[in-house]
Amino acid sequence: MPMDFQPTSSHSNWVVQKFGGTSVGKFPVQIVDDIVKHYSKPDGPNNNVAVVCSARSSYTKAEGTTSRLLKCCDLASQESEFQDIIEVIRQDHIDNADRFILNPALQAKLVDDTNKELELVKKYLNASKVLGEVSSRTVDLVMSCGEKLSCLFMTALCNDRGCKAKYVDLSHIVPSDFSASALDNSFYTFLVQALKEKLAPFVSAKERIVPVFTGFFGLVPTGLLNGVGRGYTDLCAALIAVAVNADELQVWKEVDGIFTADPRKVPEARLLDSVTPEEASELTYYGSEVIHPFTMEQVIRAKIPIRIKNVQNPLGNGTIIYPDNVAKKGESTPPHPPENLSSSFYEKRKRGATAITTKNDIFVINIHSNKKTLSHGFLAQIFTILDKYKLVVDLISTSEVHVSMALPIPDADSLKSLRQAEEKLRILGSVDITKKLSIVSLVGKHMKQYIGIAGTMFTTLAEEGINIEMISQGANEINISCVINESDSIKALQCIHAKLLSERTNTSNQFEHAIDERLEQLKRLGI
């Protein structure tokens, strides 16, 4: 899936800004006035800004436009009525236009465009209802409406508030006869080139205009939702950043950046100035909503830094995810912002663990072989069954005749799939399942430099009376994970953070590391 983009020799003076659905729903005026206009003004940090928006959500993803559109697809496949949900979406966006767009002409056009897009959705769903089937292509077409409505609104709002902007629809950027069968290198290469063509008029324009791109980027092989998931808007923003050779990709959220732990659960959690791409990927996978891993693959290979920032605190520095090894201009650089070379270098040297996160709704399956198959056949059959029912394994521990696996089961559909898989797994041996568990993951690229971190983590849990159901640690030691009861997850976060990630712990580690370095110097000098 990754592709080898070659870094160019100069910056483009562009920044790509991606805004999530809840940010668009709750803070649209702040986005335009405090962020887009600030970065795009002649004396601003960047002269050129490209905006990418997710589908609008008023409060949560569950109540957002995309979730409602997917619900319509479910109803159409069951030949049920979906008209009421479409009307809720329409009224929500019309009310939004009436509330925020002051110019009558801009408001009227926005309302008209909104109605047209939703009429198209009705046509797609009515056709599917007649056929009794909703294809992945239809799901993509219906789902794209959410990003279109969001970007139409943000374009109108920008123009209404004196920031010239133009709506750019990417839903047909992939031609229907495109031959690629998967989201592979050829697809991403094609898409970046197509995006360059879309961006060309803005790059060459004498007048500064902000392009507002739909986060949905066309009908793709296997379907966008199946192939990428709900993080496709992040990926779209990343590909646009690569296409324009951006100075920076900014992902705007409702938090100040990446913390050492969830500050809602650990009040002492600290904001991190920088993390490595590997750390960000691990934190995302094991529970922290940082950024879609596919997104990082694209921009990091193009040597473009990613900055996580807060729409409610636009002047904050945020957290930067900086490319390893080679900078955009080609020089060697450590994985941190260039403006903080010395301080970040020593911070990286001294810190063992970077952050801790938890992931709830975990089930652990233990399978003991009936010894009717060889060990490699035993494992192969297990994963064949899990793949059939689309079950994902987060952690695994194996021996020749026993396998323990931690699986995320976040909803009723996943639970149904697990029960179906359980029946097949019992053919291979005895099966027992434990539910209401949580994965606790300690993440840090430099943990392997410190002896005893895993021991300290598990000892800390034991001292707090927290039972460990399962342990997993990779050879690269970037992630140490264990499974505990879900009811103990917050206590586990707090006690491990206090032991390994607090300011006091960092100061102590710095002192110990300084002593170790001095002893090593004396040893080399033969003293």
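Glycine too: its Cβ is placed from the backbone N, Cα and C atoms.
Note that this is a predicted model, so its numbers are computed, not measured.
Experimental mutagenesis is annotated in Swiss-Prot for K18 to R, A or Q, with the remark: Reduces kcat. The Cβ of K18 (mutagenesis position) lies under 8 Å from the Cβ of V51, V52, C53, S54, G215, T233, D234, A237, L249, Q250, V251, W252, each on the same chain and at least six residues away in sequence. In the three-state DSSP reading, K18 (mutagenesis position) counts as strand.
In the three-state DSSP assignment, the secondary structure recorded for G25 (mutagenesis position) is helix. Record note (Swiss-Prot), mutagenesis G25 to D: Decreases affinity for aspartate and ATP. The unchanged residue is displayed.
Within 10 Å of the Cβ of K26 (mutagenesis position) there are 17 other Cβ atoms, across all protein chains. Annotation of the published mutagenesis K26 to I in Swiss-Prot: Decreases affinity for aspartate and ATP; the original residue is retained in the structure shown.
Using a 10 Å radius centred on the Cβ of E254 (mutagenesis position) and all shown protein chains, the other Cβ atoms total 13. For the mutagenesis experiment E254 to A, the note given by Swiss-Prot reads: Reduces kcat.
Record note (Swiss-Prot) on the mutagenesis of E279 to A: Reduces kcat and affects inhibition by threonine. Annotation note: E279 (mutagenesis position) sits in a helical segment as assigned by DSSP. If you draw a 10 Å sphere around the CB of E279 (mutagenesis position), it holds 24 other CB atoms from the protein chains shown.
Listed in Swiss-Prot is the mutagenesis experiment H292 to A, annotated as follows: Reduces kcat. For the recorded site, H292 (mutagenesis position), the DSSP three-state label reads coil.
Predicted-model confidence for the domain 'ACT' (442-527) is 80, expressed as mean pLDDT. The feature domain 'ACT' is assigned by Swiss-Prot to 442-527, with sequence analysis given as support.
The local packing around G452 (mutagenesis position), expressed as other Cβ atoms within 10 Å of its Cβ over all shown chains, amounts to 9. Among the sequence features in Swiss-Prot, the mutagenesis site G452 to D is noted as follows: Disrupts threonine binding.
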When distances run from the Cα of E279 (mutagenesis position) to each of the mutagenesis positions G25, K26, H292, G452, the nearest one: H292
Smallest Cα-Cα separation from E254 (mutagenesis position) among the mutagenesis positions K26, H292, G452 is shown by K26
